[in-house]
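Engineer: These came from Swiss-Prot, pasted as-is:
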| type | residues | note |
| --- | --- | --- |
| BINDING | A73, G74, Y75, Y223, N251, H252, Y297 | S-adenosyl-L-methionine binding site |
| BINDING | W122, S224, Q226, Y262, Y297 | substrate binding site |
| DOMAIN | 60-286 | domain 'SET' |
| MUTAGEN | K39 to R | Greatly decreases automethylation. Impairs the methyltransferase activity toward RELA and PAK4; when associated with Arg-179 |
| MUTAGEN | K179 to R | Abolishes automethylation. Impairs the methyltransferase activity toward RELA and PAK4; when associated with Arg-39 |
| MUTAGEN | N283 to A | Impairs the methyltransferase activity toward RELA |
| MUTAGEN | N283 to F | Decreases the methyltransferase activity toward RELA |
| MUTAGEN | Y285 to A | Abolishes methyltransferase activity. Greatly decreases the stability of monomeric, homodimeric and homotrimeric structures |
| MUTAGEN | K372 to R | Has little effect on automethylation level |
Amino acid sequence: MATQAKRPRVAGPVDGGDLDPVACFLSWCRRVGLELSPKVSERAGGRRTRGGARAALTSPPAQVAVSRQGTVAGYGMVARESVQAGELLFVVPRAALLSQHTCSIGGLLERERVALQSQSGWVPLLLALLHELQAPASRWRPYFALWPELGRLEHPMFWPEEERRCLLQGTGVPEAVEKDLANIRSEYQSIVLPFMEAHPDLFSLRVRSLELYHQLVALVMAYSFQEPLEEEEDEKEPNSPVMVPAADILNHLANHNANLEYSANCLRMVATQPIPKGHEIFNTYGQMANWQLIHMYGFVEPYPDNTDDTADIQMVTVREAALQGTKTEAERHLVYERWDFLCKLEMVGEEGAFVIGREEVLTEEELTTTLKVLCMPAEEFRELKDQDGGGDDKREEGSLTITNIPKLKASWRQLLQNSVLLTLQTYATDLKTDQGLLSNKEVYAKLSWREQQALQVRYGQKMILHQLLELTS
């Protein structure tokens, strides 16, 4: 799915009149058997329901509150009493999930599943949302009331193109957004709009909008959940995304204190560490670098809080660095020959990247092999190529743990250093400039929210790259 964390939830896409959206949501939770804490239920008034997910409980949920108070952004959940690791926070019955299977047009979507296939795999869920949003009797209307206002989502796909490129140049976000926008337009024009036009009784004119479709894609990107496959199912297609009421209220933190568990009849949010009274409950969306967080969820974790942050070195940048070290046409030809060999080994690609974390190289095998092949003597490369890559399989022991990078061969370190320098040139600002903005609280406070978020992305990446520069010197 999804610190200013999630965007401020100012007004939902469904008009709820003067009713308290939290009270309405909690009342809805009781009706559908979504088990929250007793104190949450008491705040909303009324009796706690029986049945539903309650049968799945082995102990009552810990006492938590849905609130805007004490959260990093918008609605969140706060522990009203101390919570111990392993305690149950809430249970969501599968019948309360909003998906292509549980929506009121699930039968139609199932019959048309072949026609609705797409690159993203999200079209059926998005059509379910488009229908339920405009259906007066939708059973999820109280849930929609806690959604963020769709017109105020802060994903970079909604930023003006010039602002996006100016603030996020070099981070990889503008390129990812351009691909998203192209795919969204293509899916909408070729699949979604024709389907809605073929069923005008199910989709009113007001939901036949590319703008609304953009917004719902961003919402699904930030708030949906995708159930992981079991180990024996690894060969299957990934599960379709679903909307999980209550679970999507939680904000994200790398150092999270809760985790969503899946079972046959329900989904359970369980504390993974002690949570003191009054502290916010945080879920995790996985190990996400800041550029991924802002791209998919519209927020970042301020430096140095995101321990999962990474920086990318484009694979073609390493090739460019290797070419810069050549002096003759024969040497250039040999670099391309080595690169083609790496492509054949599926170690590199024109759009791939080597991913560097604060303490490890996440693409260790790919980078090790690339440095080895590009730097080995010509005769050794000929022998390796003649063996079709099946020669000496010994790995450089411990070669690309961050602390062992200084122990790499000098030629490897030089190529890696030159690649880092080329990567740093892709940013519009240098580390010193960004450092000055971050260290001056008055200047930082005057930046717009987007400028602050983009600065955090750039700075985190540059710190990793500069660490790599020092280690390769």
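Using N, Cα and C of the backbone, Cβ positions are placed for all residues, glycine too.
If you look for the noted substitutions, you won't find them, since the model keeps the original residues.
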Engineer: If you count other C-beta atoms within 10 angstroms, which of the recorded positions K179, H252 is the most crowded?
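Structural biologist: It comes out as H252.
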Engineer: When you measure from the Cβ of N283 (mutagenesis position), how many other Cβ atoms are you left with inside 10 Å?
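Structural biologist: Excluding its own Cβ, N283 (mutagenesis position) sees 24 Cβ atoms within 10 Å.
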Engineer: Counting distance between Cα atoms, which of the binding-site residues Y75, W122, S224, H252 is nearest K179 (mutagenesis position)?
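Structural biologist: So, of the listed binding-site residues, the one sitting closest to K179 (mutagenesis position) is W122.
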Engineer: Could you check which of the recorded positions W122, Y262, N283, Y285, K372 is the closest Cα neighbour of N251 (S-adenosyl-L-methionine binding site)?
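Structural biologist: So, spelling it out, the nearest of the recorded positions is N283.
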Engineer: Take the C-alpha atoms of W122 (substrate binding site) and Y223 (S-adenosyl-L-methionine binding site) and report the distance between them in angstrom, rounded.
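Structural biologist: That separation, Cα to Cα, works out to 13 Å.
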Engineer: Pick from S224, Q226, N251: which of these binding-site residues has the biggest number of other Cβ atoms within 10 Å of its Cβ?
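Structural biologist: Top count of Cβ atoms within 10 Å goes to N251.
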Engineer: For Q226 (substrate binding site) and Y285 (mutagenesis position), what Cα-Cα distance in Å is obtained after rounding to a whole number?
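Structural biologist: So the alpha carbons of Q226 (substrate binding site) and Y285 (mutagenesis position) sit roughly 10 Å from each other.
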Engineer: Please find which two of W122, S224, Q226, Y262, Y297 have the most distant C-alpha atoms, given that the record lists them as binding substrate, and give only that distance in angstrom, rounded to a whole number.
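Structural biologist: Among the residues the record ties to substrate, max Cα distance equals 22 Å.
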